[in-house]
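Step one of this worksheet: look at the structure below.
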Amino acid sequence: MSKINDINDLVNATFQVKKFFRDTKKKFNLNYEEIYILNHILRSESNEISSKEIAKCSEFKPYYLTKALQKLKDLKLLSKKRSLQDERTVIVYVTDTQKANIQKLISELEEYIKN
């Protein structure tokens with residue numbers, strides 16, 4: 001990624017980002033929060049991560065995080081369970097099949113960016 005040196009660079013970068021997410025919403029029906037979560041899970045060393053950890057690194061408001069996780073669960077891209085240590089904690093996890101599906105999706109998005 002090139003460095004943003006002035007307002008013109010920032011405006012151009014913002015335009016490209018907005019276009020990417022608009023096109024992604026049309027093609028995959030995924031928004032920024034959902035793509036962020038999928039990418040975060042894919043880059044994670046573990047197949048399990050707490051929703052609190054996702055919230056901490058993303059700074060998403062609880063409502064948006066809950067809504068995004070539920071949608072991704074409904075799309076069968078991830079699964080959720082309650083922590084055995086603390087029932088209030090939601091654990092997000094992916095099976096090998098789900099992780100492969102996420103990898104395929106992220107690869108398609110990255111290919112779109114390159115073109």
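Keep in mind that glycine also has a Cβ here, set from the backbone N, Cα and C atoms.
Shown in sequence order, the list is empty: the chain has no residue 6+ apart in sequence with a C-beta less than 8 angstroms from the C-beta of ASP6 (mutagenesis position). ASP6 to Ala appears in Swiss-Prot as a published mutagenesis result, with the remark: Reduces DNA binding to the agr promoter.
While the structure shown retains the original residue, Swiss-Prot records the mutagenesis experiment ASP9 to Ala with this note: No effect on DNA binding to the agr promoter. Using a 10 Å radius centred on the Cβ of ASP9 (mutagenesis position) and all shown protein chains, the other Cβ atoms total 12.
As a published mutagenesis entry, LYS19 to Ala appears in Swiss-Prot alongside the note: Reduces DNA binding to the agr promoter. DSSP classifies LYS19 (mutagenesis position) as helix under the three-state reduction. Packing around LYS19 (mutagenesis position) is summarised by its Cβ count: 10 other Cβ atoms lie within 10 angstroms of its Cβ, all protein chains included.
In the structure as shown, the Cβ atom of LYS25 (mutagenesis position) sits within 10 Å of 14 other Cβ atoms. Among the mutagenesis entries in Swiss-Prot is LYS25 to Ala, noted as: No effect on DNA binding to the agr promoter.
Under the heading of mutagenesis, Swiss-Prot lists LEU38 to Ala and annotates it as follows: No effect on DNA binding to the agr promoter. A helical conformation is recorded for LEU38 (mutagenesis position) in the three-state DSSP classification.
What Swiss-Prot notes for the published mutagenesis of LYS67 to Ala is this: Reduces DNA binding to the agr promoter, but abolishes DNA binding to the sarA promoter. Taking a C-beta cut-off of under 8 angstroms and a sequence separation of 6 or more, LYS67 (mutagenesis position) has the following same-chain neighbours: GLU33. Under the three-state DSSP scheme, LYS67 (mutagenesis position) falls in the helix class.
In Swiss-Prot, the entry for mutagenesis LYS80 to Gly states: Abolishes DNA binding to the agr promoter. The structure shown retains the original residue. In the three-state DSSP scheme, LYS80 (mutagenesis position) falls into the strand class.
In Swiss-Prot, the entry for mutagenesis ARG82 to Ala states: Abolishes DNA binding to the agr promoter. The structure shown retains the original residue. Counting only same-chain residues six or more apart in sequence, the Cβ atoms lying under 8 angstroms from the Cβ of ARG82 (mutagenesis position) belong to THR89, VAL90, ILE91.
The secondary structure of ASP86 (mutagenesis position), as reduced to three states from DSSP, is coil rather than helix or strand. For the mutagenesis experiment ASP86 to Ala, the note given by Swiss-Prot reads: No effect on DNA binding to the agr promoter, but reduces DNA binding to the sarA promoter.
Classification of GLN98 (mutagenesis position) by DSSP places it within a helix. Listed in Swiss-Prot as a mutagenesis experiment, GLN98 to Ala is described as follows: Reduces DNA binding to both agr and sarA promoters.
Over all protein chains present, the Cβ of LYS80 (mutagenesis position) has 13 other Cβ atoms lying within 10 Å. Reported as a whole number, the C-alpha separation between ASP86 (mutagenesis position) and LYS25 (mutagenesis position) equals 35 Å.
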